[in-house]
Amino acid sequence: MFKHIIARTPARSLVDGLTSSHLGKPDYAKALEQHNAYIRALQTCDVDITLLPPDERFPDSVFVEDPVLCTSRCAIITRPGAESRRGETEIIEETVQRFYPGKVERIEAPGTVEAGDIMMVGDHFYIGESARTNAEGARQMIAILEKHGLSGSVVRLEKVLHLKTGLAYLEHNNLLAAGEFVSKPEFQDFNIIEIPEEESYAANCIWVNERVIMPAGYPRTREKIARLGYRVIEVDTSEYRKIDGGVSCMSLRF
């Protein structure tokens, strides 16, 4: 069960966030409205929420998942692969230290890691080697996890930006998977819920204390999740999709 959530209000500079999509620029007013709805959804999940203020220097700073990995035993400050995002680690560290006094580790150069590439399954962490997370970063991450009695393994990505672009672990051995992840041997022991290609964006969901928060507008995925017995909460994240963001990106859950 999660007790705490850290999130950050989007900055107006969000409209200049990094993107590989061709969906246009986000509308800030809509993005703010969508973020407010996301926070309201989290408020129904029996968690304490720390909402940090916007920081205009960092357009992508609403995506708090990437600069930190929160585990049950330590927090790890990452080193984002996107240079424009590296300062995001500095503006969140004080908050992280408050929750993990004396238990904060960090990834050092030349390693790069963005925690959107990391999926937690119990005490094991799957780490995507991607354009943003390199082999050295993954090596350091696994060494830190093992130091704290946890474990990690590497999954090589072929097409998507981050590991969790196409995967979501919903506890109880249930794994949402889209695209390249459906057939990866690393995941064949899970109960794989295959997300159809046309709804692949919906593979990025979050489990929060027996609720599943997912992007709105993907009825087939919603039905598959609901059939497993979860309470499903839909939130519109269409403005964040324009800058390669999804449901998991906007919070730290621990």
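Each residue, glycine too, has its Cβ placed from N, Cα and C.
Just so it is clear, the model here is predicted, and its values are computed rather than measured.
Around Glu65 (substrate binding site), the same-chain residues at least 6 positions away in sequence with a Cβ under 8 Å from its Cβ are Ala115, Gly116, Ser248, Cys249, Met250, Ser251, Leu252. In the three-state DSSP assignment, the secondary structure recorded for Glu65 (substrate binding site) is coil. Positions annotated as substrate binding site by Swiss-Prot, on the basis of a curator's inference: Leu18, Asp60, Glu65, Asp66, Arg85, Arg132, Ile243.
Looking at Swiss-Prot, the entry for mutagenesis of Glu114 to Gln says: Abolishes enzyme activity. A sphere of 10 angstroms centred on the C-beta of Glu114 (mutagenesis position) encloses 29 other C-beta atoms.
Counting Cβ atoms from all protein chains shown, His162 (mutagenesis position) has 26 others lying within 10 Å of its own Cβ. Quoted from Swiss-Prot for the published mutagenesis His162 to Gly or Phe: Abolishes enzyme activity.
Positions annotated as active site, proton donor by Swiss-Prot: His162.
The Zn(2+) binding site annotation in Swiss-Prot covers His162, Cys249, and the record cites a curator's inference as its basis. In this structure, His162 (mutagenesis position) belongs to neither helix nor strand by DSSP; it is coil.
Cys249 (mutagenesis position) falls within a helix when secondary structure is assigned with DSSP. Record note (Swiss-Prot), mutagenesis Cys249 to Ser: Abolishes enzyme activity. The unchanged residue is displayed.
For Cys249 (mutagenesis position), the count of additional Cβ atoms within 10 Å of its Cβ stands at 24 [all protein chains shown]. For Cys249, the entry in Swiss-Prot reads active site, nucleophile, with the evidence type a curator's inference.
For the binding-site residues shown (Leu18, Ile243), fewest C-beta neighbours within 10 angstroms: Leu18.
In this structure, the binding-site residues Asp60, Asp66 were compared by how many other Cβ atoms lie within 10 Å of their Cβ, and the smallest count belongs to Asp60.
Annotation note: Arg85 (substrate binding site) sits in a helical segment as assigned by DSSP. For Leu18 (substrate binding site) paired with His162 (mutagenesis position), the C-alpha to C-alpha distance reads 13 Å.
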